[in-house]
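**Q** OK, Swiss-Prot features for this one:
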- GLN168 to Ala: Strongly decreased reverse transcriptase activity; strongly decreased DNA-binding (MUTAGEN)
- LYS189 to Ala: Slightly decreased reverse transcriptase activity (MUTAGEN)
- PHE379 to Ala: Slightly decreased transcriptase activity (MUTAGEN)
- 517-881: domain 'Reverse transcriptase' (DOMAIN)
- ARG534 to Ala: Abolished reverse transcriptase activity (MUTAGEN)
- ASP618, ASP815, ASP816: Mg(2+) binding site (BINDING)
Amino acid sequence: MQKINNINNNKQMLTRKEDLLTVLKQISALKYVSNLYEFLLATEKIVQTSELDTQFQEFLTTTIIASEQNLVENYKQKYNQPNFSQLTIKQVIDDSIILLGNKQNYVQQIGTTTIGFYVEYENINLSRQTLYSSNFRNLLNIFGEEDFKYFLIDFLVFTKVEQNGYLQVAGVCLNQYFSVQVKQKKWYKNNFNMNGKATSNNNQNNANLSNEKKQENQYIYPEIQRSQIFYCNHMGREPGVFKSSFFNYSEIKKGFQFKVIQEKLQGRQFINSDKIKPDHPQTIIKKTLLKEYQSKNFSCQEERDLFLEFTEKIVQNFHNINFNYLLKKFCKLPENYQSLKSQVKQIVQSENKANQQSCENLFNSLYDTEISYKQITNFLRQIIQNCVPNQLLGKKNFKVFLEKLYEFVQMKRFENQKVLDYICFMDVFDVEWFVDLKNQKFTQKRKYISDKRKILGDLIVFIINKIVIPVLRYNFYITEKHKEGSQIFYYRKPIWKLVSKLTIVKLEEENLEKVEEKLIPEDSFQKYPQGKLRIIPKKGSFRPIMTFLRKDKQKNIKLNLNQILMDSQLVFRNLKDMLGQKIGYSVFDNKQISEKFAQFIEKWKNKGRPQLYYVTLDIKKCYDSIDQMKLLNFFNQSDLIQDTYFINKYLLFQRNKRPLLQIQQTNNLNSAMEIEEEKINKKPFKMDNINFPYYFNLKERQIAYSLYDDDDQILQKGFKEIQSDDRPFIVINQDKPRCITKDIIHNHLKHISQYNVISFNKVKFRQKRGIPQGLNISGVLCSFYFGKLEEEYTQFLKNAEQVNGSINLLMRLTDDYLFISDSQQNALNLIVQLQNCANNNGFMFNDQKITTNFQFPQEDYNLEHFKISVQNECQWIGKSIDMNTLEIKSIQKQTQQEINQTINVAISIKNLKSQLKNKLRSLFLNQLIDYFNPNINSFEGLCRQLYHHSKATVMKFYPFMTKLFQIDLKKSKQYSVQYGKENTNENFLKDILYYTVEDVCKILCYLQFEDEINSNIKEIFKNLYSWIMWDIIVSYLKKKKQFKGYLNKLLQKIRKSRFFYLKEGCKSLQLILSQQKYQLNKKELEAIEFIDLNNLIQDIKTLIPKISAKSNQQNTN
C-alpha cells in the first residue's frame, strides 16, 4: 500500500513541475521540438539579441515549434540575410494556404458562407487573429517572405496564452493523432510485446487462435431495437400488426410495383401492362432478408435456402394466428370496460366542464387496468410458439429464448438486451440445420462456432425486431408512471384510447388550446418542426411531457427544434455566470451553490456565529407561469446579451496524469515503469511508439463569444476546467465561426412562446401561457425571467445589509428558493415581498412547500392561506442543512425497492469488470463529491456521514451486483471473468471494490484536501470506507434467497479474513477510533447483521501486535 502511495506522490510531483516543451520532446512522432528563439539561433536568422525588444524576445522564448523532421539545415541554406517583406502579413498567410494544397492547416481563407439560419465567417478566427499580431509581423521580417510561408506549413507552432496554456496557430492539425480512438488496453497490446521477441513458428496456431478471438470480440452484433416499443398511439380496427410490418411487406411491395410499372408504361400503348406481373411474395422476402440480415454470415447456399424456407413458414404461420383469441385468453380487457367507455363518452360530449372528482376517479380506474408482465410474456410466448418453428434455433436454444422473453418484458425504460445475453446461454451445435463440421482441427471448430454464433445472433434479432416488437407496438401502449421510476407498464390499446380522449378534454381546460395550421405564420410554419406531446399516468390525473426530437420530413426540415436552437443555447450558457450576480439570485449547479454557501459561512463565522433563520419556497408550475410578452420584452431590453455572437468550436488537448517515462529513468525513479508494467503484465515498453494519446486527453466544445471578448475571456468561457488545473494544455481553434444575432434569437423565442405547435393524437395544440419545459434553452430562460421579476422586490435586502449589517443568503434553483439570514424580520419581509411579486405577475407559490424554523402570526402578514411547516433542520433540493453548524448532508429517503425501479442496468457481459468498476466509482462520487468541501464541511463531519454515503452507494449499486450474480459461469465460460487462476464472483467483486476505493480516495483527497490532508487521514478514509462498503454489500446479498448457498461459503471466508482491507491500515483505524473521531452507533449497525463493533475493536487491538511484529520481522530480513 505504501508503494502505491509513493507512486501516486511521485506522479503528482512530476506532472506539476513539467512544461509543454518537456512533454512534446517525449512524442516519438516529433523529431524536432524547440522554442522559437533557439531555432532562430540555430538557423542563424538572428545573431545579436540586444537588437530585439523585451516583449518580442519573450514571445520568441515562450513560442514552441515542432516538426516530424529536423529542418534546421534547410532553413540555413535560404535567406541568411532576408529582405524586409513588402507584403502584408495577411497576403503572406494567404499564399501559404495556396502552397499548402490539400494539407490540413489552421489558417483559414477569407470569405462568408450562408448555412441555414446562419452565416459562417472564415476570417474571424482566434488562430488567425494571433497571426495578424505585431510579433508575427516581426517574425516575417526575420524569415523573409518565402521562408515564412514554408515555416507555417512545416512546423507546428504553439503560442503561449496563459501560464501553462498554449494556442496552436499553424501547422498540421493535432487531431490527426487522435483520429483512431482506441481503448487503452488495445493501445497497450499494439505497443508492448512479450519480452521483445517475435512469435515463433511453433506458436503459429496459438497466434491464429488469438486472431480469431480478436475478430470474434471485435464483431458487432445487430442491435435489438427495444426502444421502439414505447409511446405508440396508433391503433387499428383489429388486433395484429402494422400494415407496413414485415409480414405485410410482400403485399405492399406488390402494390408499389404495379404503381411503378404503370407510371413507366404511361403513353406506351403497344405494351399491355396487364400481362406484366411483379415478383412473387416469396421472391421479395428472399431479396429483403438476404440484404438485411447479413447473408455473408451463411457458409454455403444450402444454409441460405434453409433459412428462407423457415421464414416462409413463419410468414404463413403468422397469418394464421388468431390475435383476438390470444388477447382474450392472456390479456383480456377489464369487465367494466363498457362502463368506462360510456363514462368517457359522456364527459367528451358534455359541453360543461367535467367534474374534477369524477375525472380523477375515472383516470384511476383506467390506470388500474394495466397488464402484468407475466400476462404479456405468456401472450408473446404463445405467438412465438405458433409462428416460429423450434428447429430454427434448436429445441434447447428455443427454450432459452422463451425464458429470456420475460426479462425483455420487465426491463426498465432505458435498459436493453444485448444479443450476447442470449448467445452466451445457447449452443450452436443444437441447431440441426447448420452444416455440420466433422473431423476437423480445434482451430477450425472454434471458427465454426464463431461463425454460427453470428448467424444465431441474426436469427434472434430477426425474431425480436420483426415479430415481438411490432406485436407489442400495435396491441399495447407502453409507458412509465409518475413517481414509479423507470418501471414500465402495459395497457391495451382500447383502454389507452379512452385515456387519450379524456386527456384532450383536460388539456383544453388547462394551458393548451386547439389551433389550426392556417393560423400559424408561414415563416414560422416552414422553418420550425412541430413538437409532440405524450402523457405519463399520474394518480387522478396525468403529467404532460413535450418532446422536440422529431424532424418534419414533409417540410424537408432536417433538424429538430433543439438542434435549431443549439447556437442560442450556447449564447444563453454565458448568462449562467452573470445571472445571480447582475440579475436576481439564480444558481444552476452544485458548484455555484457551494461557492455562495461557502462565502456566507465565512461571513457568519466572522460575525460570531449568530442565530440563523431560514425560509424555503417553491414556485408552482414555474414554466407554465411565464408571461410570454414580458419574457420577450425582458430579452429585448437586457444589456447582458450583445447584438452579435460568433459560434466556434475549440479543441482542448490537456495533459493527463501519466508520468513522463524518460524523466523517471533519468532520476532513477521507476514508479512510472512500475505502473505501466502492472497494467500490461510486465511487458517491456516500446519507447518509439509514444504518441499524443499517451500524454494528452482530447476534449472539444462549442462556445459563443462576442466581438468585445479578448482571447482570455474566450478560453475561460470554453474551458472552465483549465482555470483550476496547472497541467500544460493546448487549445486549437479550427472551425470557421458562424454568426448569430440578437434578432435571430428573438425570432426563435417568438416562435417558442407564441407559435410553438405540438401534436397529441393528431390534434394540434398551442400553449396559452408559458414556455415548453423540454427545450434546451428552457431552464436558462426560466431563471432569466424570474431573476428580472425578483430583482425589483428584493432591493430591501441590499439596504438591510448596508444599514443593519445583517448577513443574507438567497438562492433560487429554477423554482426552489432558499433564504438564510441572521434577521428574522428579513425572512418575514422576503415572504411578503415574493408573495406580492407573485400576485402582480400571475404566478403562485406552492402553499404546501413553505418551511421555516420560526413561528409568526400569519394573519398579520396576509399569509393565512399558506400551510407553513416549522422544522429545525432545513431541507432543500435533496440537501439537509444543520442550522447550528451550517454543515450539509444528503437526504436519502428512497427504499431499496424504489431505487431498483429507478436505476437502469444498461451493461453487457462483455467488459463487465470495467463497466462495474466505473459505475461503482461514479455512484460514490455522485453521492459524496458535492459534500467533500473543506470550506463547508469538516473532515470529522464527513466521517460521520461516511456510512450513510456508503449505504446509499451500495443501494444504487445493488441492481448491478444482481446482474453480476445472475451470470451462469458454467454455461458461459468464454464470457466469465478471469481473476488470476480462479473464476469466482467473490474475487471479481473484491477486485472491483478495492480498485474503486483506491481511485475514489485519490480523486477526493487530491482535489479537495490537497493542502491540509496527510497520508494517515487518507489511509483512514480508504480503509474505513472499504470496511463499511464490503460489509454492506455482503449484508444485502445475504438477504437474497437465490444466492444463499453461494453466500454462506462466501461469508465464512470473509469472517476468517475479516481484516482483508484493514491489515495495512489498522494502525490508522485504531488511532481514529481511540480519538473518537468516528464511531458507529446502533442505528447504523442495523443493516449489518453479523458485525459487532465492540468485538471488532477488540479484534483490531489483538491483531495490531501481530501485524507490527510481522512487519518488523520483514523489515529486519
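Numbers run from 1 along the shown chain.
Using the three backbone atoms N, Cα and C, a Cβ is placed for every residue, glycine included.
Modelled residues match the original; the substitutions are not represented.
Tell me what's around each of these sites.
**A** Around the Cβ of GLN168 (mutagenesis position), a 10 Å sphere holds 23 further Cβ atoms from the protein chains shown.
Spatially close to PHE379 (mutagenesis position) yet at least six residues away along the chain are LEU326, LEU327, PHE330, CYS331, judged by Cβ distances under 8 angstroms.
DSSP assigns ARG534 (mutagenesis position) to a strand. Its own atom aside, the Cβ of ARG534 (mutagenesis position) has 19 Cβ atoms within 10 angstroms in the protein chains shown.
Within the same chain, residues at least 6 positions away in sequence whose Cβ sits under 8 Å from that of ASP815 (Mg(2+) binding site) are ASP618, ILE619, CYS622, CYS782, PHE786. When secondary structure is read from DSSP and collapsed to three states, ASP815 (Mg(2+) binding site) falls in the coil class.
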**Q** I want the residues beyond ASP618, ASP815, ASP816 whose C-beta is within 8 angstroms of the mean position of the Mg(2+) site's C-beta atoms, in chain order.
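**A** Near the Mg(2+) site, beyond ASP618, ASP815, ASP816, sit LEU617, ILE619, CYS622, ARG812, LEU813, THR814, TYR817, ASN846, LYS849.
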**Q** What whole-number Å value do you get for the CA-CA distance of GLN168 (mutagenesis position) and ASP816 (Mg(2+) binding site)?
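**A** So the Cα of ASP816 (Mg(2+) binding site) lies 44 Å away from that of GLN168 (mutagenesis position).
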**Q** Could you tell me the mean pLDDT the prediction assigns to the domain 'Reverse transcriptase' (517-881)?
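**A** Value for the domain 'Reverse transcriptase' (517-881), mean pLDDT as a whole number: 81.
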**Q** For the C-alpha pair, I'd like the distance in angstrom between ASP816 (Mg(2+) binding site) and ARG534 (mutagenesis position), rounded off.
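**A** A Cα-Cα distance of 26 Å.
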